[in-house]
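Enquirer: Take this structure, written in structure tokens, and hold onto it; I'll ask about it next.
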Amino acid sequence: MTKSSKDICSENEGKKNGKSGFFSTSFKYVLSACIASFIFGYQVSVLNTIKNFIVVEFEWCKGEKDRLNCSNNTIQSSFLLASVFIGAVLGCGFSGYLVQFGRRLSLLIIYNFFFLVSILTSITHHFHTILFARLLSGFGIGLVTVSVPMYISEMTHKDKKGAYGVMHQLFITFGIFVAVMLGLAMGEGPKADSTEPLTSFAKLWWRLMFLFPSVISLIGILALVVFFKEETPYFLFEKGRIEESKNILKKIYETDNVDEPLNAIKEAVEQNESAKKNSLSLLSALKIPSYRYVIILGCLLSGLQQFTGINVLVSNSNELYKEFLDSHLITILSVVMTAVNFLMTFPAIYIVEKLGRKTLLLWGCVGVLVAYLPTAIANEINRNSNFVKILSIVATFVMIISFAVSYGPVLWIYLHEMFPSEIKDSAASLASLVNWVCAIIVVFPSDIIIKKSPSILFIVFSVMSILTFFFIFFFIKETKGGEIGTSPYITMEERQKHMTKSVV
């Protein structure tokens, strides 16, 4: 079919203005970073699939009638589940420092780190060594939490930051899905009342599953070393490499006219440099009401995400489903759940720029409430009825879908759009750290609470989703389409007032 002159003119105008399709140059750069997001999701989920095999091989319930359910296993499993999140807190705290040396360099360090840690985890033989290895895995995840969204934010067209930002969450869910799929090779898992030892294949396979991220890390290293050697335009400009910054912007915007984004970066860098000269550190910013306000909002928004209960479902779903299902259905349902989580993240790529960040966050809270509240009430009335068991399972899927298209991907986009450039690195790191601290608070006791009464979790998550809805409705502002380094919470005049005053 021959194109009309009008169509050709329209295409040329699009190129001139730097408008291109989703699968543009930026897409390739984003993919190179999202390999780390995949490792993130895989590392969070892998233990959920293979935990019982480790319990049997390490004999945590030795001498007990039930080799899977004993007090020693409950305590050690809780520590093992929480160790990743504790490590992530430490990683987030360090990530703000690491990204100062380069966004691409940060990713390269992360891939090398995961390569070594995955090997270490696969050769552990004791509780203390596997606990240490999982802490290190969590540390790497904490680095990913800040580095990848920052890289994506600085390597993409301003009108597509949301869509590309969703890819971080998409690859996290893909990693979760792959971890569960690989676990299928071992079957249903060891029986609690059996004395039969693990097969040689099972003993080998769970270690290979821990080793798998090292292979993915090598792919990430290869991508950055061979194909994607450039740093982000913001970082390059900040280091005085103006022409390099301009050249990479031409690739990102697919046009020679990049004056507008270059000027936006210039203004952001100047504000950041002024902040450094005037010693506007995170602690200094917290003393200024306008900056303190946006930092607190970011930390609250980040922490509240964990009270949707998403990491309880991801890291401990097998334990939760034991309350409702026979063992032969648990693995199948976990696979379906992770597949839904992965697939339902795709719509967010397209709707995050159409509906905006705030609208998606609000609808996500409504979805979580609709999922949990009826389930909590039904569990209190008659926990053992088949209807309540089915309702509980359906609720987890409604929650997963709601999270996948809203709070999951949107938070990491928002944290790198809400803060002004002079505090973005440190404030985003702090907010991410708060997210992982809240994950520990939620995940650590979940194993014990599930055994006592799952409805307690449903009630807590229901109440928190209501509080989160009103918090977002009244306090959170839209950031869609904003220039890099700006903030809807602090005017340029307010920022300049603090940037231009003399150092005392």
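Backbone N, Cα and C define each Cβ position, glycine as well.
Residues as originally present; substitutions not included.
From Swiss-Prot, for reference:
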- Gln169, Gln305, Gln306, Asn311, Trp412: alpha-D-glucose binding site (BINDING)
- Gln169, Gln305, Asn311, Asn341: beta-D-glucose binding site (BINDING)
- Ser315 to Ala: No significant effects on D-glucose and D-fructose transport activities. Reduces turnover number for D-glucose (MUTAGEN)
- Glu319 to Ala: No significant effects on D-glucose and D-fructose transport activities. Reduces turnover number for D-glucose (MUTAGEN)
- Asn341 to Ala: Abolishes D-glucose and D-fructose transport activity (MUTAGEN)
- Ala404 to Glu: Modestly reduces D-glucose and D-fructose transport activities and affinities for these substrates (MUTAGEN)
- Trp412 to Ala: Reduces D-fructose transport with no significant effect on D-glucose uptake (MUTAGEN)
- Asp447 to Ala: Reduces susceptibility to inhibition by compound HTI-1; when associated with A-51 (MUTAGEN)
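Mind mapping these onto the model and telling me what they sit next to?
Expert: The Cβ neighbour count for Gln305 (alpha-D-glucose binding site), using a 10 Å radius and every protein chain shown, is 23. Under the DSSP three-state reduction, Gln305 (alpha-D-glucose binding site) is assigned to helix.
In the three-state DSSP assignment, the secondary structure recorded for Asn341 (mutagenesis position) is helix.
Around Ala404 (mutagenesis position), the same-chain residues six or more apart in sequence whose CB sits under 8 Å from its CB are Gln169, Thr173, Val340, Asn341, Phe342, Met344, Thr345, Ala348, listed in sequence order. Following the DSSP three-state reduction, the secondary structure of Ala404 (mutagenesis position) is helix.
All chains included, 27 other C-beta atoms sit within 10 angstroms of the C-beta of Trp412 (mutagenesis position).
The secondary structure of Asp447 (mutagenesis position), as reduced to three states from DSSP, is helical.
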Enquirer: Given the binding-site residues Gln305, Gln306, Asn311, which one's Cα is the least distant from that of Asp447 (mutagenesis position)?
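Expert: Result for Asp447 (mutagenesis position): the nearest of the binding-site residues is Asn311.
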Enquirer: Least buried of the recorded positions Gln169, Gln306, Asn341, going by other Cβ atoms within 10 Å?
Expert: Gln306
Enquirer: For Asn311 (alpha-D-glucose binding site), list the number of other Cβ atoms lying within 10 Å of its Cβ atom.
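Expert: Around the Cβ of Asn311 (alpha-D-glucose binding site), 23 other Cβ atoms lie within 10 Å.
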Enquirer: Note the Cβ centroid of Gln169, Gln305, Gln306, Asn311, Trp412, the recorded alpha-D-glucose site, then list each other residue of that chain whose Cβ lies within 8 Å of it, in sequence.
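Expert: The answer, listed by sequence position, is Thr308, Ile310, Phe403, Tyr407, Gly408, Leu411, Asn435.
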Enquirer: What is the total of other Cβ atoms whose distance to the Cβ of Asp447 (mutagenesis position) is within 10 Å?
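Expert: For Asp447 (mutagenesis position), the 10 Å Cβ neighbour count is 22.
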Enquirer: Determine, to the nearest whole angstrom, how far the Cα atom of Gln305 (alpha-D-glucose binding site) is from the Cα atom of Trp412 (mutagenesis position).
Expert: 11
